[in-house]
Structure formats: C-alpha cells, structure tokens
Amino acid sequence: MARHPWGMERYERVRLTNPDKVLYPATGTTKAEVFDYYLSIAQVMVPHIAGRPVTRKRWPNGVAEEAFFEKQLASSAPSWLERGSITHKSGTTTYPIINTREGLAWVAQQASLEVHVPQWRFEDGDQGPATRIVFDLDPGEGVTMTQLCEIAHEVRALMTDLDLETYPLTSGSKGLHLYVPLAEPISSRGASVLARRVAQQLEQAMPKLVTATMTKSLRAGKVFLDWSQNNAAKTTIAPYSLRGRDHPTVAAPRTWDEIADPELRHLRFDEVLDRLDEYGDLLAPLDADAPIADKLTTYRSMRDASKTPEPVPKEIPKTGNNDKFVIQEHHARRLHYDLRLERDGVLVSFAVPKNLPETTAENRLAVHTEDHPIEYLAFHGSIPKGEYGAGDMVIWDSGSYETEKFRVPEELDNPDDSHGEIIVTLHGEKVDGRYALIQTKGKNWLAHRMKDQKNARPEDFAPMLATEGSVAKYKAKQWAFEGKWDGYRVIIDADHGQLQIRSRTGREVTGEYPQFKALAADLAEHHVVLDGEAVALDESGVPSFGQMQNRARSTRVEFWAFDILWLDGRSLLRAKYSDRRKILEALADGGGLIVPDQLPGDGPEAMEHVRKKRFEGVVAKKWDSTYQPGRRSSSWIKDKIWNTQEVVIGGWRQGEGGRSSGIGALVLGIPGPEGLQFVGRVGTGFTEKELSKLKDMLKPLHTDESPFNAPLPKVDARGVTFVRPELVGEVRYSERTSDGRLRQPSWRGLRPDKTPDEVVWE
C-alpha cells in the first residue's frame, strides 16, 4: 500500500509515559499498544481529521474507570500543536488541530482513546463549510446488525440518486456510520437540512424500522437515523478512532460487500491494522481535498508567524536546484551552528554544536532537526524569548554545493535507523571542502571532513557571479573596485599554445573570437585559466555593447582579464582575491594580456569615476574572498549606472510606416514560478540591420499559443505574433512599475551567451 504523505511526519517530541498501564482490562491492551496503533494508523486517519477541531474523550486510568471529554486545549500543551478557536455563548474554546502523525502521538500519550471531530474544517482561522455529511445509524433495542445494513443500503440508494457516493463504517460501538463527501462544500446548516430530509424520507418509506426523531422512547425496535451530527456544534467519532468500550474496537471503514454480510461485526484495532495492507484507506475519496501535509508541516507546527520573524510560508514547497547551503550561528540556550542543505524544495537541517570539523582528523556530532523553508537561506535576526529556538541568529557562511550522495531515510528519527548518508562538497567563503554526514542512530549523525578529491578540471570551471547591490558604503580597505564592462563574459583556457574559449553557459565559442588567437602565443609558457570579458570598443576606447552586437571585422574586440582560476597545474579557487589579483598582474606584466586597472577610492569615488568614463558600472570584490564557480556570491557586488534587464522574447508586433514590412516592437517576458511573465514591449534602440536579423531568427519560432502565463493586456495583444520563448535579449529602462512592467525600455541587443532559464529579475 502506498504511504499517505501524512505518514512521513516525525514524533520525537512526544514521549510515551506509563507504557505498561492497561487501558483495556478485558483484553490486557496497554497504553503502549494504543500509542503504537495511532502511530501506525496515522497515515490513513489524519486526512479525515486534518483541519478540524478535535474533541478528546480520555480514559487516563483505562476503560474500567470514568472518562471525560476535553475540548479546551490546556495551557501546558506543546507549542508546536496547531490550534483553532471557536467562540461560544459561554466564551472562547481553543481546540487542538491534528494535522500530523506527531499530533496523533500526542493524543495517544494523553490516553485520549476517542477522537471526535465535526464535519467542517477551519479556513483561515474561522469555521469553514461542511465538506461531508454523516449519518449515524443508531440501533434501538432489538434491532439486529442485518437490519442496520438494510437501512444503510437504502441511504446509499438515495444518495446515489443525488449523484453522491456513500462510504460505510462499523462504528466500533453499536451502529453504523455513513459518510458522504460533498463535491462543493455547503454550510453546516445546509448539510443538516439535507441529512434531515433523507432521514425523514426513509422514516416515511419504512416507518416500522426507521425513525428520524431523537426521542428515545420512540426508538425501540427501530433504527434512529441520526442526521443531527451535521450541526456545526456537534461532533462524530472520527474514522479509525478507537472506542472506549470493554474491547479495543475501532470506527472501521468497510466495503459495501461487507455491509451485505450477515456475519458483519465490529473490528478490533489489531484487525484494522491487518486490513491496511489489503484495502488501504477505504475512505480515501472522502477527504481527498484535505490540507496535505508537506515537508514543512512539522516546521510550521512549531512556529507562530505572528510571534517570530522567521519565514513561515503557507505554500507547499517547490523543488529548486538542490545546490545551496547556509550555516547559521545560533545563539540559543546553547551556542550551536545550523547547517542547512537545499533539497527537494526545503532545507534539510542539522544542529552542529561545534560547527563542521576543519580537518579530517576529527568527527563532530550533527543532530538532525526539522526541514526548514528555502527562505531560511537568507534568514538572520532575533527569535523572541518563549518561541522555539529563541535567541539571535546570524549567517556564518553560505554558498553552493555539489552532491555525491544524499540518502535521508523516510523515518528520519527512527531510533533503530542508521542508514542515512550525505556526501557533499561545500563552496562557501569560510567553508570550502568535501564533507560527509553519516547517520549513527536515529536523529544523531556524524559530521566528517573528507579528503578532497582531485582538483576540478579547468574545463569544468563556471564563472562566479556578482550580486546586485549598492557599493556606496564599501571601503577600499575591505573591497577592491573594478569597472563593469559592457561585453560578453568568457572563460579562456590557454594551455601551452592551445586556446579554448567558453561562454558563461559553457558553450564553446573559440571560433567567434579570432582576435584572441594572439593570447595563445603570449601565454604559451603556461597552462592558465582566465575569467574576463570580451569587449568591443568604440572610437574613444570605451566598451560598447552595441558595437559588440553588430561587430564587423574592423571592430576592435579585446579580452579584458579580471581573474585567474588556474595556473600550471594548481587551482587558485581557494586563494584570496588579493592573491589572485597579484598573480594575474604578474602574468600580464610585459605581455599582451590586458588586465584593466582597478578603480580608485572607496565605493562613491569608484562610482563617480565610471560615470565620467561612461562605463556600465562598478563591481566590488572582497579582498579576502575565494572564487566560487557558478555561484552568485555576496562577495562580489555589482552596481550599475543604468538599469538593464535581461528578457526573453515571447512575440513581436508588425511595424508601421517605414517598418511596415518587418518588426515594430518585441514583446518581452521574464520567467518566474508561474511561467513567463509579461513585462512590456520594446520598440526603440534597434538598427534596421538588427530588425531584419531578428525577423529571420524569430520566423522559425512562430507558434499559435501564447508563451505567457496570463493573457496580455488588450492594448499590447493587438497584432502580436507569438514565438517560442527561446531567445534572450537585454534592454535598458528607466524604472520598474508596480505591476512589473519596464518603463521606457530601449533595446541593447541579443544575449546569445544566456539561456532563458538563466533570466531573472535583476
């Protein structure tokens, strides 16, 4: 049987006490057996109680003693339990909401044998509509199980006439329960009215066997078809709940074939568990729209978004690139470090008391904790006293990682499990190396620094990327300042006279730059890998993106190097930027390699300098930063004079006047979580040659379907020819409007060095 997502929750925060206490004397059933039953049945039970206020009926001393109902959640209840409040005439009652296996474990620990819920769920903290109808078939004195089943089939027939499905249960007490899922939720009052009419209709059709009246004196020899439990204020024993009877019976889902069996009887908890492998959840369609637990369910249950600055997203996490990590210094009750690795839309998290080991000679404890949201990659702040994890948290390091092995058992904290293993190579500013996390037992893992594998091959290097920001507050003591050159980013691998040039995406582009052949001779005594920019210069010697787009043979194109990644068999990725810069300048001294001068002064002076020189902007680099291939790092900050944005072409409009035979404007978008977002049109900045070239390139990409995630505004949709979103360009613009459009965009050119999936808002 496939496991339901609810079954993946952990329960290490619930400690079972008095496991040997006998709760069912007639069978000797202990509290430990009850606890194990609820843990085992949670995968199918939780969807039918999720989102609903839970009333518990407790037998702390067993079913031979008195029981009591408990609605109000005690102040001592754990903070991670989800809550919901209902205001009654007598006041407000706060109920537990059991959305997880762990929550059901808490119910069992309290000896709450019976779980009762209404037929509605909370919605945004308030009482929502009924999602299902329930009929309780309560037998009067002398009524047999066969007669109950006869009435159940009659109810089913009436529901079928209404195009509604009906699901039967033996209640575990005396009667039967029938559940009817509602395709469209209705008010509890509406559900009660419908159920009452069905009951009254059967009472009229079968007056000797059915009554819809609550008066007990009228029930002898009849089945009371109880419709009243659909009232918003009433509850019903939950499917799969134990019953507080002499024997540990269960409100057990049954098949309709069983309801026709004259030998039908109530089932014990062990029998219900045995049936799971054969039948699965017979009620699965009943609550198919239940709020599905995801990997952040436990995380959310431990935090109140109104009380903590931590991110508490409501959305189900979406899978990302599985390549980011963060280490946070957490000044909680005890100082420790939290390692978080992006995986399948969440951050798999470990508390590491002494941080990751620095050498291969030592191992350190790492305690697995609940998955955290992706937003936690950037979280820092103070968690208030009284909240989970209270204390100050700062980002100690962050970066990217590569995976060799990532095995985290589904039952992460099973005390008998020791099969988890993670091997990753971390690329951060402080941590850079190969690490293993090995599960020793349950939630305890071991963190080990491994020997690094052979250095990455030069042909595998990807460019390090800068983060958008302002350099105004940066000082020259900590930061170096370079010009941001208006060209194409390239990686050059010069190996003793052999030259290879790759674009930012790794595409081989050696043939596109015949002007760089001389570098092979200039660097013939070395094997060197350089990072830099291919630039086309205008008449005044300033890099021009327009010239780069439309370069002719006579266009002056140069390679401007600004970093060195490899030299004669040695990787320089871990060297400080200051040391790499010295090596680069020494390599260029007296040769043909161009290394542009750094900019003078602090951040403001550097920006003023590039304004006067008409450069694109400034890139600030920390003197002590390492080179982090393929990662957008906060160690490099780019600050542009002009607003520029990479865009994806999603269509074009016919021109007018002199452009009537070609393109008048391009229709632009930026990829996002929901698809390609329309950001406007651009109709200026083109040369006639560019427009002709664009038309030829877009013609084979024609499509009848819009590539955008929403219909275009009417004024923009008129006369549009849609194309497949495969070409990337760049525009300059004045500002971004509140609805996500680019104001006054001007075309700068195509970006053949970029792919659509690389385009994001800058």
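Each residue, glycine too, has its Cβ placed from N, Cα and C.
Every position carries its original residue.
Here's what Swiss-Prot has on this protein:
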type: ACT_SITE; residues: LYS484; note: active site, N6-AMP-lysine intermediate
type: BINDING; residues: LYS57, HIS116, 136-138, 171-177, GLN229, THR235, ARG243; note: substrate binding site
type: BINDING; residues: ASP136, ASP138, ASP226; note: Mn(2+) 2 binding site
type: BINDING; residues: ASP136, ASP138; note: Mn(2+) 1 binding site
type: MUTAGEN; residues: ASP138 to Ala; note: Loss of templated and non-templated DNA synthesis, but not ligase activity
type: MUTAGEN; residues: HIS336 to Ala; note: No effect on efficiency or fidelity on NHEJ of blunt, 5'-overhangs or 3'-overhangs
type: MUTAGEN; residues: LYS484 to Ala; note: 2.7 and 3.7-fold decrease in efficiency of NHEJ on blunt and 5'-overhangs respectively. Considerably decreases NHEJ fidelity on both DSBs. No viral infection
type: MUTAGEN; residues: GLU533 to Ala; note: 3-fold and 9-fold decrease in efficiency of NHEJ on blunt and 5'-overhangs respectively, with very decreased fidelity on both DSBs. No viral infection
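Features recorded in Swiss-Prot, as mapped to the structure shown.
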residue: LYS57; record: substrate binding site; DSSP class: strand
residue: ASP136; record: substrate binding site; DSSP class: strand
residue: GLY172; record: substrate binding site; DSSP class: coil
residue: ASP226; record: Mn(2+) 2 binding site; DSSP class: strand
residue: ARG243; record: substrate binding site; DSSP class: coil
residue: HIS336; record: mutagenesis position; DSSP class: strand
residue: LYS484; record: mutagenesis position; DSSP class: strand
residue: GLU533; record: mutagenesis position; DSSP class: strand
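Taking ASP138, HIS336, GLU533 as the mutagenesis positions under consideration, the smallest Cα distance to ARG243 (substrate binding site) is found for ASP138.
Of all the mutagenesis positions in the record (ASP138, LYS484, GLU533), the one with the smallest CA separation from LYS57 (substrate binding site) is ASP138. Cβ neighbours of HIS336 (mutagenesis position) (same chain, under 8 Å, six or more residues apart in sequence): HIS330, ALA351, VAL352, PRO353, LYS354.
LEU176 (substrate binding site) sits 7 Å from ASP138 (mutagenesis position), taking the CA atoms of both as reference points. Cβ neighbour count for GLN229 (substrate binding site) (all protein chains, 10 Å cutoff from its Cβ): 20. A 10 Å radius around the C-alpha of ASP136 (substrate binding site) takes in these recorded positions out of ASP226, LYS484, GLU533, in sequence order: ASP226. Cβ contacts within 10 Å of LEU176 (substrate binding site), excluding its own Cβ and spanning all protein chains shown: 25. Residues within less than 8 Å, Cβ to Cβ, of LYS484 (mutagenesis position) and separated from it by at least 6 positions along the same chain comprise VAL610, PHE615, GLU616, GLY617, VAL618, VAL619, LYS638, ASP639, LYS640. A straight line from the CA of GLY172 (substrate binding site) to the CA of ASP226 (Mn(2+) 2 binding site) spans 16 Å. Of the chain residues outside the Mn(2+) 2 site list ASP136, ASP138, ASP226, PHE135, LEU137, GLY175, PHE224, LEU225, GLN229 have their Cβ within 8 Å of the site's Cβ mean position. ASP138 (mutagenesis position) sits 7 Å from LYS174 (substrate binding site), counting Cα to Cα.
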